[in-house]
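Participant: Residues annotated as active site, nucleophile in Swiss-Prot: CYS335. What Swiss-Prot lists as active site, proton acceptor is HIS818, and the listing cites sequence analysis. According to Swiss-Prot, the feature Zn(2+) binding site maps to CYS199, CYS202, CYS219, HIS232. If you look up Swiss-Prot, you'll see 326-856 marked as domain 'USP'. For CYS199 to Ala, Swiss-Prot lists a mutagenesis experiment annotated as follows: Decreased rate of activity and decreased zinc binding. Quoted from Swiss-Prot, the note on the mutagenesis of CYS202 to Ala is: Decreased rate of activity. In Swiss-Prot, a published mutagenesis experiment is listed as CYS219 to Ala, annotated Decreased rate of activity. According to Swiss-Prot, the experimentally introduced change ARG221 to Ala is described as follows: Loss of polyubiquitin hydrolysis. Loss of ubiquitin binding; when associated with A-335. Quoting Swiss-Prot on the mutagenesis of CYS335 to Ser: Loss of activity. Among the sequence features in Swiss-Prot, the mutagenesis site CYS335 to Ala is noted as follows: Loss of activity. Loss of ubiquitin binding; when associated with A-221. Lower affinity for triubiquitin and tetraubiquitin, but no effect on affinity for diubiquitin; when associated with E-666. Lower affinity for diubiquitin, triubiquitin and tetraubiquitin; when associated with E-734. Annotation of the published mutagenesis ASP435 to Ala in Swiss-Prot: Loss of polyubiquitin binding and hydrolysis; the original residue is retained in the structure shown. Experimental mutagenesis is annotated in Swiss-Prot for MET666 to Glu, with the remark: Lower affinity for triubiquitin and tetraubiquitin, but no effect on affinity for diubiquitin; when associated with A-335. No effect on activity; when associated with E-734.
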Amino acid sequence: MAELSEEALLSVLPTIRVPKAGDRVHKDECAFSFDTPESEGGLYICMNTFLGFGKQYVERHFNKTGQRVYLHLRRTRRPKEEDPATGTGDPPRKKPTRLAIGVEGGFDLSEEKFELDEDVKIVILPDYLEIARDGLGGLPDIVRDRVTSAVEALLSADSASRKQEVQAWDGEVRQVSKHAFSLKQLDNPARIPPCGWKCSKCDMRENLWLNLTDGSILCGRRYFDGSGGNNHAVEHYRETGYPLAVKLGTITPDGADVYSYDEDDMVLDPSLAEHLSHFGIDMLKMQKTDKTMTELEIDMNQRIGEWELIQESGVPLKPLFGPGYTGIRNLGNSCYLNSVVQVLFSIPDFQRKYVDKLEKIFQNAPTDPTQDFSTQVAKLGHGLLSGEYSKPVPESGDGERVPEQKEVQDGIAPRMFKALIGKGHPEFSTNRQQDAQEFFLHLINMVERNCRSSENPNEVFRFLVEEKIKCLATEKVKYTQRVDYIMQLPVPMDAALNKEELLEYEEKKRQAEEEKMALPELVRAQVPFSSCLEAYGAPEQVDDFWSTALQAKSVAVKTTRFASFPDYLVIQIKKFTFGLDWVPKKLDVSIEMPEELDISQLRGTGLQPGEEELPDIAPPLVTPDEPKGSLGFYGNEDEDSFCSPHFSSPTSPMLDESVIIQLVEMGFPMDACRKAVYYTGNSGAEAAMNWVMSHMDDPDFANPLILPGSSGPGSTSAAADPPPEDCVTTIVSMGFSRDQALKALRATNNSLERAVDWIFSHIDDLDAEAAMDISEGRSAADSISESVPVGPKVRDGPGKYQLFAFISHMGTSTMCGHYVCHIKKEGRWVIYNDQKVCASEKPPKDLGYIYFYQRVAS
């Protein structure tokens, strides 16, 4: 490279900017690749736009924008110097003290075993004229000061990825209890000694809780692995209703573990010192003698013994490197994302859409490619498939690699992709653990939105579901079709093959709990896959079905079949369910999934000769002056049996009052309960509860239900507030017509996010209306010119499949635990466990959560 002259620097001085507080500085990662300052060519940061580029892509940015001046960062690793106290360059990692990631005392994902030397230069394109950071002294003051201030500001600024990580996940953020300032404490309490405590109902001397109302000392809950207590403290709450308890042994002058049984969470008690003094406990003199709940949970998170089967931990695995075997770094509870994208980019359609067309996508990228969906997905696919980042961890300065690094690669860190895919989403924008199935559908939805007028790889998953409802009183039927991407397979636990062993285990477990002994070895239910398939296709009774033939309620049966078979069949095992107390739980079940699968028997037949359809008649409506009780004016848009699909009046038929009341009594908002019954088509309490649990974190969860063609609550008319033009433009840019954009916005009170969701869920109706417009006089050419969609495209073929991938979950809930995936490549199974990519020896095909089957060519 030639040396940078004063004249050259003066020529670009006006374009050099000093980053301000609101600027995003991308100095950790290339916008088009996963190159970093540690890559061989370093990273070039534009000193005007603050975008970062690897050596391969910096000229692309220069040619597109004309920006010439860049800050070149190059970092090289060297081993940490020996610690004088330990005599090693690898000092012991600090034990985490908080159940958190990326905060003081939490799990430190960035802790490395090496230090970095940094080389900083200013480079001017296209001739790559350069000057070192410390070589600016000979320049005129005005030039030196301007360049130096920009360089120092760039180096000291928080990078865009760092700002994203500042949203650190912290499992310890606790709220002040609603009982803290109004807690009732009984008179004349017993004095609590400073030590020597024992449960008043058993012999437990640890995991003890002091009830802050009556001073009872009782043991805590039993944990899922059999450790913990005997549940006496929570049983006492159920008997008395006394809500707050403090864990003995955790009381210090700084605080203690306080649990609210009423709020079902760890809480803060600002009046704790006062509450403890009621029992003669001086908080300032207490010392910690027991583990806090956080420490216990951290211990469980660090123990992976129960996960050995899925991670194949007990078997030496051969690490794999090269194209298609690239690991993905865990960005803090991002294993759900890692597993899903590994599977998607093993499918040829996604490779063709994003990787094969990489150059075209990059060429058409906007000025800021970090905010472009197609660019970031293409970048991710190339990073996974190119092999450029699938190399062993670099050797240290002495030429050796530590043993545990031999099977680990640097892999890629998809920070930009994660930030973009989660932007605006209440869950995926956080660093909390998520459900892989929900993320899969979210990603599918994002792909759908960005492929309106181009090749859509989602077609490999898309299929039509045929639902047949038969009124038992009249024998008349109704057929409907809907689009889906996942086959959700129920688990009939009563079909377990080892019922006797399960009953014996439950009896041994009960005895062990009574006698305070260790729990017996776990016995896992073994359910045949054929039983799951039978349960999926079995008729389902629908009570209180509104029969349009009778114009009255009746009993019906519903059967579900495939109207088409997709190229790739995605099967979700419904392991996560609810107990009788509506508490989420995970079924510990083993299902031997077949390598070869034939579901031809589930092909739908449509209306058969001799079958008579139910009349297409709207049910009676509730008028404003009729009593509505707790229901309001809400109905079901999907089933003609409940209401008309098109609303022209402000009223709609009632929903199942008993289900709504049942949900409200559980503490859920009335409007959310109405929506739950509405969107599940009066299918009963369980279906409505499942909807509630899966939508609790939606920003509009408790907002009133607004039906298409009706005004929102409190508004006079949707037309009174015309849709904003920028929202219309945004929807039109996604490939929809202006009429469709206006209709969607009016149906959702001009909410852009909800309008996009609405338009996708009503695409069939919109297409039908577009076709009607053509038949009423509009020319086909006019229709094509407005890019009217032609409806969801589905592929169909034989129902024979072969297993090619599955995602497994470890843990008791989708909100915690860990995900890995197994993919069959080049005739062998491969396990992808974040950065570790290895040949699989014993793929646990019976313990998966989501399975991916590929159609077998006939």
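Backbone N, Cα and C atoms are what each Cβ position is placed from, and that goes for glycine too.
If you look at the structure here, what lies around each of the features I listed?
Facilitator: In three-state terms derived from DSSP, CYS335 (mutagenesis position) belongs to a helical segment. Taking the Cβ of CYS335 (mutagenesis position) as centre and 10 Å as the limit, one finds 25 other Cβ atoms among all the protein chains shown.
Around the Cβ of HIS818 (active site, proton acceptor), 21 further Cβ atoms fall within 10 Å across all displayed protein chains.
The secondary structure of CYS199 (mutagenesis position), as reduced to three states from DSSP, is coil rather than helix or strand. Sequence-distant contacts of CYS199 (mutagenesis position), defined by Cβ-Cβ distance under 8 angstroms and a gap of at least six in the same chain, are ARG205, LEU208, ILE217, LEU218, CYS219, GLY229, ASN230, HIS232.
Taken together, the residues of the domain 'USP' (326-856) have an average pLDDT of 80.
In the three-state DSSP reading, ARG221 (mutagenesis position) counts as coil. Sequence-distant contacts of ARG221 (mutagenesis position), defined as residues of its own chain at least six apart whose C-beta falls under 8 angstroms from its C-beta, comprise GLY228, GLY229, ASN231, ALA233, VAL234.
Mapped onto three states, the DSSP output places ASP435 (mutagenesis position) in coil.
Annotation note: MET666 (mutagenesis position) sits in a coil segment as assigned by DSSP.
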Participant: Nearest of the recorded positions to CYS202 (mutagenesis position) by CA-CA distance, picking from CYS335, ASP435, MET666, HIS818?
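Facilitator: The smallest Cα gap between CYS202 (mutagenesis position) and any of the recorded positions is with MET666.
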Participant: Of the recorded positions CYS335, ASP435, HIS818, which one sits closest to MET666 (mutagenesis position) when you measure Cα to Cα?
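Facilitator: It is ASP435, whose Cα lies nearest.
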Participant: Near CYS202 (mutagenesis position), how many other Cβ atoms are within 10 Å of its Cβ?
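Facilitator: Summing over all protein chains shown, CYS202 (mutagenesis position) has 13 other Cβ atoms within 10 Å.
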Participant: For the recorded Zn(2+) site formed by CYS199, CYS202, CYS219, HIS232, which further same-chain residues have Cβ atoms within 8 Å of the site's Cβ center?
Facilitator: SER200, LYS201, ASP203, MET204, LEU208, LEU218, GLY229, ASN230, ALA233
Participant: Which one of these mutagenesis positions, CYS219, MET666, has the sparsest Cβ neighbourhood, judged by other Cβ atoms within 10 angstroms?
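Facilitator: Comparing Cβ neighbour counts within 10 Å for the mutagenesis positions CYS219, MET666 gives MET666.
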